Amino acid sequence: MRKLLIFSISAYLMAGIVSCKGVDSATPVTEDRLALNAVNAPADNTVNIKTFDKVKNAFGDGLSQSAEGTFTFPADVTTVKTIKMFIKNECPNKTCDEWDRYANVYVKNKTTGEWYEIGRFITPYWVGTEKLPRGLEIDVTDFKSLLSGNTELKIYTETWLAKGREYSVDFDIVYGTPDYKYSAVVPVIQYNKSSIDGVPYGKAHTLGLKKNIQLPTNTEKAYLRTTISGWGHAKPYDAGSRGCAEWCFRTHTIAINNANTFQHQLGALGCSANPINNQSPGNWAPDRAGWCPGMAVPTRIDVLNNSLTGSTFSYEYKFQSWTNNGTNGDAFYAISSFVIAKSNTPISAPVVTN
């Protein structure tokens, strides 16, 4: 394995130049660098891929809330066991945007051009991730079919300040025996461009939460990967003045073929135990509903019954009943939900229709 990795690393270091650009501004942020820069393999069976290097997300002064770049990943992922993404946000002397901002990382589907959210996080108040040696960690193995070869990534932060946030992102690609050699992923729903571009909660809306999914006939395992975070302080409050959807604890349900099958508990995560505990004077310690400032937003995995293989079944994402009385703004749930199909034979992506 060591010889294989040395050969692969040498090939990647000979790759050309990539660029990072801001996509919300006419003034691009350009960064010339090697596609794979300064490989750091923590173990013999791990390859480290450097991607964004001190790129800034900001607003105003010709700056952009997002940055894009093209990077070279290993072409063959059949022996990749796991892929971990690490997001470092440095904020020396509290010089960054001091608020807890919604942020995420995307990979572009090379065929369709659609951006897939591979990880979401909420920035800490006032500080960066310096207390975590490698920053925030997110398992992105489910997207390994897209994290191969020349790969486009995007990082976004819902900041409204010119001082913004600065990021470096790298990936540990761990080789070994995967559970299945092949996998494919496709979004079921993505209402996640920002905290307030999510699904309105407690009022009528036109966003589709019902879909039909068809799994390939050679699927050996399939599951849903869902990321959810709520925003807003809408009333009526729950006990303890918990407004929706940032603070109100709720249970969401996924119905498969019209039967309530999976539940997502949006409750306390223990925000006060966050190792990034230097966020004062920010209000970081109280528990939100399913997320915390300065942490990655959890991904929720729901394994589908094997009897669904090769068939078309219905999917519906359902909220707990509650009505916004309109006296304190709106409530939103930013949601992305993907279906992943795995097999030991080459597999195509599941098909999702309305």
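Note that Cβ sites are derived from N, Cα and C of the backbone, with glycine treated the same way.
The noted changes are left out; the structure has the residues it started with.
According to Swiss-Prot, the active site annotation covers D100, E158, E246. Under the heading of mutagenesis, Swiss-Prot lists D100 to N and annotates it as follows: Complete loss of activity. Quoted from Swiss-Prot, the note on mutagenesis experiment E158 to Q is: Loss of activity. Experimental mutagenesis at this site is recorded by Swiss-Prot as E246 to Q, annotated: Loss of activity.
E246 (mutagenesis position) and D100 (mutagenesis position) have their C-alpha atoms 12 Å apart, to the nearest angstrom.
Taking all protein chains in view, 22 other C-beta atoms sit within 10 angstroms of the C-beta of D100 (mutagenesis position). Reported as a whole number, the C-alpha separation between E158 (mutagenesis position) and D100 (mutagenesis position) equals 9 Å. Counting other Cβ atoms within 10 Å of each Cβ, the mutagenesis positions E158, E246 show the lowest value at E246.
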